[in-house]
Amino acid sequence: MVDRGPLLTSAIIFYLAIGAAIFEVLEEPHWKEAKKNYYTQKLHLLKEFPCLGQEGLDKILEVVSDAAGQGVAITGNQTFNNWNWPNAMIFAATVITTIGYGNVAPKTPAGRLFCVFYGLFGVPLCLTWISALGKFFGGRAKRLGQFLTKRGVSLRKAQITCTVIFIVWGVLVHLVIPPFVFMVTEGWNYIEGLYYSFITISTIGFGDFVAGVNPSANYHALYRYFVELWIYLGLAWLSLFVNWKVSMFVEVHKAIKKRRRRRKESFESSPHSRKALQVKGSTASKDVNIFSFLSKKEETYNDLIKQIGKKAMKTSGGGETGPGPGLGPQGGGLPALPPSLVPLVVYSKNRVPTLEEVSQTLRSKGHVSRSPDEEAVARAPEDSSPAPEVFMNQLDRISEECEPWDAQDYHPLIFQDASITFVNTEAGLSDEETSKSSLEDNLAGEESPQQGAEAKAPLNMGEFPSSSESTFTSTESELSVPYEQLMNEYNKANSPKGT
């Protein structure tokens, strides 16, 4: 909605400028004529009374002006008391009604101070009473409308009738008829009476025309009270008229909003408008909302895993119970090792394995044959031990069970029957050097088996090198190496290079 503040301000400034220009055109010639007449009359008085000089005439005019400012009648032999009780009552009414004619005003400091506090409490009280009086007349108008509707008059006609009666009654009683009364009592013409009526009812109160203060007039005893009551009724009518205008503007504004709402609803219900809104929505979707972009959650590793699981569930068909195309062996991925070849991870930092441990490890891998007793002993705990757990890839489980994978419930796979041996090195040989030395030792062992047999005699099986490779992984090719060749490789690696 457009802000109406600048528009109203511009309208007020324009209205003031137009009014000032019109008043200047209408009143300035009269002021110039009055000024010219004043100087002409002064010269005429000086010629008529030659003994009176210019200074004497100015002193007389100053005295007269000061007396008029104090509220004293400067013409005639009779004086008018503006501060007796009836006239003071009219002055008090002009204070609390905010009319303020200005023809009579307090002259003493005490009177001026009392006028301030009197108006401070009297103005709100008077405005409240005038508002209540206006509501009273509004209630009478409402009852008149109800009476008309009961007589069979339509609601709209009853409203129009009450409004017309209200406006005509106010205009007649407060603007049209009073000037005739003032023509008789005050000696004004009709324009002056109409002017005074409007200036008084609108609380402008210039004070150039005031009823009931002419000292040469012979007023009725109730005339001043009649004028005061007329002022109060006129202010109540004006208050009701302003409230009616405000309510009328409010109703008009509501009607305009209601019409706009209906027009908008009819526009949205039409197929052409829907199509236009869809086109507008498609074009607006291309705009980037920076706030939603900044508040977008960053994807983490868990989110990516969940997305992979959802994709696997979708590709598996959603309702199938069989394995889907995962990353495990069932989905065409990497094959899983059988339980017999699952490596055993043993980490020993400074401990040297004994000969019995080496023999047991080689026998378990099939490099050394076992005796029947040893096979029976080795087979006994295997039969009594529970079946080994079969671990499956989490993504394969997702595709089989068709359920999303919660990354928080994932636990790493721990193989309890592994055969990978990690031997810590203190000498610091790298994996590449170890692999090269192992290859050279294997070639040397095939060329000189006798040298390897001689080196087997002084072998102490209770000691293992602490400077071997840091990582050793057993594969299928190593499982076929005989026991003697392994011992030859071991002796070759531990023997000094010079021998």
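Quick reminder: no glycine exception, Cβ is built from N, Cα and C everywhere.
None of the noted substitutions appears here; every position holds its original residue.
Recorded in Swiss-Prot as a mutagenesis result, Thr98 to Cys carries the remark: Abolishes voltage-dependent gating. Conducts instantaneous currents with linear current-voltage relationship. Sequence-distant contacts (6 or more apart, same chain, Cβ under 8 Å) of Thr98 (mutagenesis position) comprise Val123, Thr203, Gly205.
Residues or ranges marked as K(+) 1 binding site in Swiss-Prot: Thr98, Ile99, Thr203, Ile204. The Cβ neighbour count for Thr203 (mutagenesis position), using a 10 Å radius and every protein chain shown, is 15.
If you look up Swiss-Prot, you'll see Thr98, Thr203 marked as K(+) 4 binding site, on the strength of similarity to another entry. In the three-state DSSP classification, Thr98 (mutagenesis position) falls within coil.
According to Swiss-Prot, the feature K(+) 2 binding site maps to Ile99, Gly100, Ile204, Gly205. Note on Gly205 (K(+) 2 binding site): other Cβ atoms within 10 Å of its Cβ, all shown chains, come to 18.
Annotation source Swiss-Prot lists K(+) 3 binding site at Gly100, Tyr101, Gly205, Phe206. With a 10 A radius on its CB, Tyr101 (K(+) 3 binding site) counts 21 other CB atoms from all the protein chains.
Annotation of the mutagenesis experiment Thr203 to Cys in Swiss-Prot: Abolishes voltage-dependent gating. Conducts instantaneous currents with linear current-voltage relationship.
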The one of Ile99, Ile204 whose CB sees the fewest other CB atoms within 10 Å, among these binding-site residues: Ile204
Rounded to the nearest Å - Cα separation of Phe206 (K(+) 3 binding site) and Gly100 (K(+) 2 binding site): 8
Beyond the site residues Gly100, Tyr101, Gly205, Phe206: chain residues whose C-beta lies within 8 Å of the centroid, for K(+) 3: Thr94, Ile99, Gly102, Asn103, Ile199, Ile204, Gly207, Val210
Which same-chain residues, if any, lie at least 6 apart from Gly100 (K(+) 2 binding site) yet have Cβ under 8 Å of it: Thr94, Gly205, Gly207
Cα separation, Tyr101 (K(+) 3 binding site) to Ile204 (K(+) 1 binding site) (Å, whole number): 8
